[in-house]
Every structure is written in C-alpha cells, then in structure tokens.
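**Q** I am attaching a structure below and will ask some questions about it afterwards.
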Amino acid sequence: MSNIVVLDNGGGLIKAGQGGERDPTTVIPNCLYKPLSSKKFIHPSPLTTLSDEIDLTSAAVRRPIDRGYLINSDLQREIWSHLFTSLLHIAPSSSSLLLTEAPLSIPSVQRTTDELVFEDFGFSSLYIAHPQSLVHLYEASRQPDSILSKTQCSLVVDCGFSFTHAVPVLHNFTLNHAIKRIDLGGKAFTNYLKELVSYRSINVMDETFLVDDAKEKLCFVSLDLLRDLRLARNGNTLIKSTYVLPDGVTHTKGYVKDPQAAKRFLSLSEKESVVVMDKVGERKKADMNKNEIDLTNERFLVPETLFQPADLGMNQAGLAECIVRAINSCHSYLQPVLYQSIILTGGSTLFPQLKERLEGELRPLVPDHFDVKITTQEDPILGVWRGGSLLASSPDFESMCVTKAEYEELGSARCRRRFFH
C-alpha cells in the first residue's frame, strides 16, 4: 500500500497528515497573508507558531475558498505545494490522497479539484469524501455500543468556517436530498463582530485575525437572551469583558484582560442573575485613547445569529429549524434514530452553551414520543480529519480510490460516480 495523505481542506484551516495516525501532522490556515512589515504575501505557518512569530495587525488575507467552494485554483495550488514540500515532506507521485469536499459541490469545482490532484501534483490515486460522513465514521468507532453505531445512521451538524450544514448520514454516505444549509459560519461571525465593534468603539474592519481571536475567546451562546440583554444594558460587569489590543512593542498579539472574569457569567445560576439584574452599573462611553475594547452584548449577539439569521437580514431558518427540516426530509423510519444521533462538529460549535441552547430550542419542535440526544465531538476541529485517518487505515481503502490511470482514461465525471452513490 502506498503512502496515504489525509487532507481536510477547509475554508478556514487545512488539517493534513498521514493516514492511520490519531492527529494530523500539521494544521495551517488555508490562506496567504501579508503583514504590514512585509511587501509580499507569506505562506501560512502551523498554528502553534503562527501568532508567536508574526505581527498580524492589519494583515491582508487571500483565501482560495469562498463560501465553501474553491474559487482560486492557482492560490490553492501554491498553498498545497508549500504544504506537501515543506511541512509534510511527501512525494505525491508515490502517495494516495484522501481529500474532503463540501457537499453539493458543482461539477466545475469538482473538475478543477481533480485537475489539481492528478495533473498538477500527480498523486497516484484519490478518494473524495464529504466531511460529515467522516465525522459519522469516527463517532461510530468511538461509541461501538451506541444507537449511532448499531444503526449506522446519524445527523451531523457541521458549523464550519463558511456555512452550517445539517447532514443525514446513512452507512457512511450522506443523504444529499435531505441536506439543509444555513449561510452562516465562523467567517460571518467574525465579520459581524468587526462591524459591531467598529460601530461602537474603534475601527477594526481590517483586523481579521485579531477579531477572530477575540470571538473565539469571549463569545458565548445565551440561554436567556432577554435576561442577558437587560444585564448588558444595565452595564453589569458580569457580562463585560475587555480585550487588549497589541501595541507593537510589549506584545504583538491581543489577549483577554481577565480570562477568569470573562467566564464568570457562564457559571451564574438563575437566582443569582435575578439579584444582579437590579444592580444598575454606570454606563460609560468608549475611551478612544485606551488600547483595548470592551465587549458586552456583542459576546452573545454574534453567536445568536446562528439561531436567528433574521437578525442579519437573512431569510433562512435558525439552527433548530434547519435540523428539523433535514430530518423531516428523510424516510419516516429514520427520523426517530436521527433525533437520537445528532452530532455537533466544526469550530463554531465551540461556543460555550451552544449544545444546551440547541437542546432547549429543538425539544419543542420534535414529537413528544421521540428522544433527542445531542453529542459534541471531543475535538470538533480535528473530528473530520480523524475520521479520514480511520478510513485511510481500512484494508479496503485502495479499492475505493480512483487511480491516475482511470482518471486519464475516463475523466472526472465518470470517476466521481465511485465516491458518491
């Protein structure tokens, strides 16, 4: 068996490594960026060193994937070339590739991807998988006695960088006719937070990496929106958190001023919140001279758009309704099993209290005689890659792949039929 490279090619991050391993060899941003100190765009570095080595203040960003689909093959080729040569140190001609691709991709994008793999890099064979099917495979292997494993059926909710999918999976194949999508993901959340902060305090519209870091460290899902809005309006310090901006001298990246205080509100009981609600704090205007930003209701209004897309002017259903619509599109025999096998994956599921909020909103929409069980992956960012690594270690993997010779003889469209039935 040839060397197998597993590549989870996300819109935000690339996870890559050798098949059969537990964790990927490297995780890098799927982009090129140009810091203010540089005259040219720089290849991405692994996440463990990215923020420490380079000042990303006002860095320009170029991405090959937009809204989940490949739009710049030349840029993707450049990023992959750096990945294979400098980080993975592999020879594509003697390697097989397991590559993830967003569901419902259009034929022109599929052809471009196949050309990159076989014609530009010369991989010996290729297997394309939907990320959600790999999540299902990994979770079924982790829970051999669960209903998910016994029925080989699940509903994967993938809140990724570009958008959110509710995908029914049966026997490791996605049921494409039942897939539902919300056009919201990590990128949209970051952009919304940039707009809120820029309107209320200082202009951070060019600070993509900075605001993204603040979002990941400070945002959470509200379990009682009206209560939290009242607390924020009253200037209550339990909601407020401060994010310190880099000054370029003592520190080149932002950080949370008091991490423990930022988590304090999450542990409040309902009785305590009623007491503190009556304590009105002094509301102050933003100090434009301070090198920091204060976040109050922004912390929960940003993730709230996942449940209320109408807040952004979008005519789309929220997350709970999206899940119900996806399950209702499946055969009635599958529906009770799908409600018991809901899996949350993707970086945006890391918002605190998201699972609890989803359970509360989903239960009233589900028939009383159906049980609802939601599980969150142990690592929602690496879950897809780990499923791919598991599939790559299967003895049947090579027979599932399309070889370069088959691609050259039959073309992209004919070869694709082997991946998705």
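Cβ atoms are placed via backbone N, Cα and C, with glycine included.
None of the noted substitutions appears here; every position holds its original residue.
Listed in Swiss-Prot is the natural variant LEU231 to Pro, annotated as follows: In strain: cv. Aa-0. According to Swiss-Prot, the natural variant GLY248 to Ser carries the annotation: In strain: cv. Goe-2. Among the natural variants in Swiss-Prot, THR250 to Arg has the note: In strain: cv. Ri-0. The residue drawn here is the original one. The natural variant LYS253 to Glu is recorded by Swiss-Prot, whose note states: In strain: cv. Gre-0 and cv. Kas-1. Swiss-Prot lists LYS263 to Arg among its natural variants, and the accompanying note reads: In strain: cv. Di-0 and cv. Kil-0. Quoted from Swiss-Prot, the note on natural variant LYS271 to Glu is: In strain: cv. Cl-0. In Swiss-Prot, the entry for natural variant VAL280 to Asp states: In strain: cv. Yo-0. The structure shown retains the original residue. According to Swiss-Prot, the natural variant LYS290 to Glu carries the following note: In strain: cv. Kil-0. Under natural variants, Swiss-Prot gives LEU301 to Ile with this note: In strain: cv. Yo-0. For the natural variant ALA310 to Ser, the note given by Swiss-Prot reads: In strain: cv. En-2. In Swiss-Prot, a published natural variant is listed as ASP311 to Val, annotated In strain: cv. Oy-0.
Map these features onto the structure and tell me what's around them.
**A** Under the DSSP three-state reduction, LEU231 (variant position) is assigned to helix. There are 25 other Cβ atoms within 10 Å of the Cβ belonging to LEU231 (variant position).
In the three-state DSSP assignment, the secondary structure recorded for GLY248 (variant position) is coil. In this view, GLY248 (variant position) is surrounded by 12 other Cβ atoms within 10 Å of its Cβ, with every protein chain counted.
Taking Cβ-Cβ distances under 8 Å and a sequence separation of 6 or more, THR250 (variant position) has no neighbours in its chain.
In the three-state DSSP scheme, LYS253 (variant position) falls into the coil class. Within 10 Å of the C-beta atom of LYS253 (variant position) sit 17 other C-beta atoms, taking all shown protein chains into account.
Sequence-distant contacts of LYS263 (variant position), defined as residues of its own chain at least six apart whose C-beta falls under 8 angstroms from its C-beta, are absent. According to its DSSP assignment, LYS263 (variant position) is helical.
In the three-state DSSP assignment, the secondary structure recorded for LYS290 (variant position) is coil. For LYS290 (variant position), no same-chain residue that is 6 or more apart in sequence has a Cβ closer than 8 Å to its Cβ.
Within 10 Å of the C-beta of LEU301 (variant position) there are 21 other C-beta atoms, taking all protein chains into account.
In the three-state DSSP scheme, ALA310 (variant position) falls into the helix class.
Neighbour density for ASP311 (variant position): within 10 A of its CB lie 14 other CB atoms from the protein chains shown.
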**Q** By CA-CA distance, flag whichever of GLY248, LYS253, LEU301, ALA310, ASP311 among the variant positions is nearest to LEU231 (variant position).
**A** LEU301
**Q** Measure from the Cβ of ALA310 (variant position) and count the other Cβ atoms within 10 Å, all protein chains considered.
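**A** Step by step: centre on the Cβ of ALA310 (variant position), count other Cβ atoms within 10 Å, giving 11.
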**Q** What does DSSP say about LEU301 (variant position): helix, strand or coil?
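**A** LEU301 (variant position) sits in a helix per DSSP.
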**Q** Spatially, and counting Cα to Cα, which of the variant positions is closest to LEU301 (variant position)? Options: LYS253, ALA310, ASP311.
**A** ASP311
